[in-house]
Amino acid sequence: MSKSKCSVGPMSSVVAPAKESNAVGPREVELILVKEQNGVQLTNSTLINPPQTPVEAQERETWSKKIDFLLSVIGFAVDLANVWRFPYLCYKNGGGAFLVPYLLFMVIAGMPLFYMELALGQFNREGAAGVWKICPVLKGVGFTVILISFYVGFFYNVIIAWALHYFFSSFTMDLPWIHCNNTWNSPNCSDAHASNSSDGLGLNDTFGTTPAAEYFERGVLHLHQSRGIDDLGPPRWQLTACLVLVIVLLYFSLWKGVKTSGKVVWITATMPYVVLTALLLRGVTLPGAMDGIRAYLSVDFYRLCEASVWIDAATQVCFSLGVGFGVLIAFSSYNKFTNNCYRDAIITTSINSLTSFSSGFVVFSFLGYMAQKHNVPIRDVATDGPGLIFIIYPEAIATLPLSSAWAAVFFLMLLTLGIDSAMGGMESVITGLVDEFQLLHRHRELFTLGIVLATFLLSLFCVTNGGIYVFTLLDHFAAGTSILFGVLIEAIGVAWFYGVQQFSDDIKQMTGQRPNLYWRLCWKLVSPCFLLYVVVVSIVTFRPPHYGAYIFPDWANALGWIIATSSMAMVPIYATYKFCSLPGSFREKLAYAITPEKDHQLVDRGEVRQFTLRHWLLL
């Protein structure tokens, strides 16, 4: 169906909102009617087939300022993993050589997918489920990413609660993780201990004899009071109180929509950069810092011959940008229709990558200092995950002058890094469901309260004595293969079923420029192939989770797979439901299922472009 010419039968009328001429004012609606013998015809090539009714379009709130949107996207994408995962992967996989596959995958897959989600949400002006009016049969992928974001909230908020606990603990003359004379310490605690094991440094029994490790595992988590995931014990009141504060902060950041969250990110998205700069300036002055930075940047191009390096780069690109959680779709749905989403995608992905790379200097300057302090190689103190930011880094900070102040600043940075990412995940769930169910839309504040309370109640399992085992299980299964699967189906749905040509036309209507051949090739071929590769690799290389020396029982692994498959199952379940609920023959059902809702009148006339070879070959 041509966008410049839409014929309708006698006694029909067409109402189409014209392209916005003023981004600030309400959308003007223009009707250009040409009387013909056969009825009424719309003849303006700039008119838009609206993604929703004009009333819905007018009621859609928008960001107060463009910078609110950019800070929200940056705050969501730049999270704790930028600090604790990328620098370690870079060091482990050949230093500077790791940047080759990382930047390659970022350019051919990461940026195109990021751009695709921003454009998808902005054009359709709905959340992760509602945008699938472009291909109704795949609406289940919207519920997949919403459910994944909901699952992630169960354990991600706990990391923020840990950081808040450490933040409060920093307001003491002597930091509680520098001595072995506390009530939680074991007889094996030794101030002078240095680990010679890099396997899970800080999270195993060997390194667990340092004061910093014992404070995290015994003083905060009370892990010594649990025998495993089948012996959780009661929630710890200190962590529960911190979790309550996190939930309260999240609720009042989200209850009024982007009008409130857009103001919160002015602090949460910018403060980490101030603190990282201060830590870098302090870190490079420490003895051994240059050794750590040299280890971080050392180039070993022979490592590029190893498949594991490319796998690590591919998975890091997928997870670091935050595609597939529905957050980018939700955020961009509140943009003005004519916003330049292409420029936004380039800016935010570039900032994300630069932040990951620069944080490595901060991390490894302190790791070099710790290696010299303990007289061990860098590899014996280099680690990723919670062990880095809750054991290694606090121990290093504790040796500095004004250690309490540095500790408070560091954990305040972790709080802000976590809060805006958690806000993004919650907004994905709220926007996705509120846009789908009008009853929830009328009671958004109450629904937001219900969502944050639900995540709080389920997060309580993670703040028990054995809560770290629940945390590890959720971290391993909730957003692993399932999120990659969701992004793969999303990419196929947009580029193949909806069509790259149609998608490019949509972007041209918004920005005035059609994406060039490079982006269309990436959407059509490169990104789906890349995602298929990553999904297959994640399944083939799957290893059951473990925490230090603790091996999870079979029933726990089975529960983990139930969590993972429950979100992925939304795709076939909804597709089956949609197909069976449509009227007509098998061919008519299929036509309605894969044709955008706005083009269903064409299906009535037997014009189904998805049934033509040309549709599948066009770029």
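Cβ atoms here come from the backbone N, Cα and C positions, even for glycine.
Heads up, this one's the original sequence, none of the swaps are in it.
Residues or ranges marked as Na(+) 1 binding site by Swiss-Prot: Gly75, Val78, Asp79, Leu417, Asp420, Ser421. Around Gly75 (Na(+) 1 binding site), a 10 Å sphere centred on its CB holds 26 further CB atoms from the protein chains shown.
The Na(+) 2 binding site annotation in Swiss-Prot covers Ala77, Asp79, Asn82, Ser320, Asn352. Around Asp79 (Na(+) 1 binding site), the same-chain residues six or more apart in sequence whose CB sits under 8 Å from its CB are Gly322, Leu417, Gly418, Ser421, listed in sequence order. Secondary structure at Asp79 (Na(+) 1 binding site), as computed by DSSP, is coil.
Taking all protein chains in view, 27 other C-beta atoms sit within 10 angstroms of the C-beta of Ser421 (Na(+) 1 binding site). The annotation dopamine binding site is assigned in Swiss-Prot to Asp79, Ser149, Gly153, Phe319, Ser421, Ala422.
Annotated chloride binding site per Swiss-Prot: Gln316, Ser320, Ser356, in sequence order, evidence recorded as similarity to another entry. All protein chains included, Gln316 (chloride binding site) registers 24 other Cβ atoms within 10 Å of its own Cβ.
Proximity of Ser356 (mutagenesis position) to non-local residues of its own chain (separation of 6 or more, Cβ distance below 8 Å) is seen for Asn82, Phe86, Pro87, Ser320, given in sequence order. Listed in Swiss-Prot is the mutagenesis experiment Ser356 to Gly, annotated as follows: Reduced dopamine transport activity; when associated with G-359.
Long-range Cβ contacts of Ser359 (mutagenesis position) within its own chain (separation 6+, distance under 8 Å): Asn82, Val83, Phe86, Pro87, Leu276. Quoted from Swiss-Prot, the note on mutagenesis experiment Ser359 to Gly is: Reduced dopamine transport activity; when associated with G-356.
All protein chains shown were included, and the count of other CB atoms within 10 Å of the CB of Ser403 (mutagenesis position) stands at 18. Under DSSP, Ser403 (mutagenesis position) is assigned to a helix (H, G or I) in the three-state scheme. Experimental mutagenesis is annotated in Swiss-Prot for Ser403 to Ala, with the remark: No effect on dopamine transport activity; when associated with G-404.
One mutagenesis experiment catalogued in Swiss-Prot, Ser404 to Ala, is accompanied by this note: No effect on dopamine transport activity; when associated with G-403.
When the C-alpha distances from Ser149 (dopamine binding site) to the recorded positions Ala77, Val78, Gln316, Asn352, Ser404 are tabulated, the minimum falls on Ala77. Nearest by CA distance to Asn352 (Na(+) 2 binding site), out of the recorded positions Val78, Gly153, Ser404, Ala422, is Val78. The Cα of Asp420 (Na(+) 1 binding site) lies closest to that of Ala77, out of the binding-site residues Ala77, Gly153, Phe319.
Apart from the site residues Gln316, Ser320, Ser356, the chain places the Cβ of Ala81, Asn82, Arg85, Phe86, Leu89, Tyr102, Val317, Phe319, Leu321, Asn352, Ser353 no farther than 8 Å from the centroid of the site's Cβ atoms, the recorded chloride location. Ala77 (Na(+) 2 binding site) and Phe319 (dopamine binding site) are 9 Å apart (CA-CA, integer value). A gap of 10 Å separates the Cα atoms of Gly75 (Na(+) 1 binding site) and Ala422 (dopamine binding site).
Of the chain residues outside the Na(+) 1 site list Gly75, Val78, Asp79, Leu417, Asp420, Ser421, Ile74, Phe76, Ala77, Leu80, Thr268, Ala269, Pro272, Thr416, Gly418, Ile419, Gly424 have their Cβ within 8 Å of the site's Cβ mean position. Taking every pair among Gln316, Ser320, Ser356, the residues recorded as binding chloride, the greatest CA to CA distance is 11 Å.
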